[in-house]
Amino acid sequence: MSLLSKTRELNTLLQKHKGIAVDFKDVAQTISSVTVTNVFIVSRRGKILGSSLNELLKSQRIIQMLEERHIPSEYTERLMEVKQTESNIDIDNVLTVFPPENRELFIDSRTTIFPILGGGERLGTLVLGRVHDDFNENDLVLGEYAATVIGMEILREKHSEVEKEARDKAAITMAINSLSYSEKEAIEHIFEELGGTEGLLIASKVADRVGITRSVIVNALRKLESAGVIESRSLGMKGTFIKVKKEKFLDELEKSK
């Protein structure tokens, strides 16, 4: 397969995800397919965003890493010290992705590291490993292209996350501001009673303890549910199950006291 064909295959995958979050596992599998390598896509803090490995590489240590979806902190630090592409790293180098405890299996292995950059900052690392054969110039071109594309996707996801947080905060603020004094007091007591982000509420018990009517509690919950801040479900005589949908709600409620 030519370099152009390999690049097109990677582009085809990304076009499928246009407008939605990219599954980095799919990206890793595509990179693995077109480069015939083992692949790790790692965040700057060492989280494994995506990977594609052959069975030979799956030692006990690697399996544990995959289960935890995190690489060891010392290896993360070493990766972050790599400022530009480093190619054809052998098994005896501390940057090898292959398990040194199985050195005899990977004596001819080669690791290549591509820093993932975007928006002027380091976002992570693309690590490719081959059991045999050096990485050639075409491999390096494709790897650097893949790292650039991954960087753009990570940035897009970060921006989407920031936008979502801003929307959530606005919705939470509007919901809290829509509550009357007594409704807000009722909500504060409800979540003190729950002691967390979800649980079972018996409205009459809270109403009696706080000295407000049950209808105040019902109205307050309805306003929050309409704003998409919480969800509630009646369990009949057992009470009402309540769950917070927007994770910053309790923090904002505390700030508003």
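Each residue, glycine too, has its Cβ placed from N, Cα and C.
Residues as originally present; substitutions not included.
Not measured: the values here are computed from a predicted model.
Sequence annotations record features per position, and here Swiss-Prot assigns GTP binding site to VAL22, PHE24, SER43, ARG44, ARG45, LYS47, GLU153, LYS158 based on experimental evidence. A coil conformation is recorded for VAL22 (GTP binding site) in the three-state DSSP classification, outside any helix or strand.
If you look up Swiss-Prot, you'll see ARG61, THR96, PHE98 marked as L-isoleucine binding site. In the three-state DSSP classification, PHE98 (L-isoleucine binding site) falls within coil.
Here the residue is the original one, but Swiss-Prot notes a mutagenesis experiment at this spot, GLU153 to Ala: Decreases GTP-binding affinity.
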Around GLU153 (mutagenesis position), how many other CB atoms lie within 10 A of its CB?
21
Inter-residue C-alpha distance, VAL22 (GTP binding site) and GLU153 (mutagenesis position) (nearest angstrom):
7
Taking residues VAL22, PHE24, SER43, ARG44, ARG45, LYS47, GLU153, LYS158, which bind GTP in the record, the widest Cα spacing (Å, whole number)
19
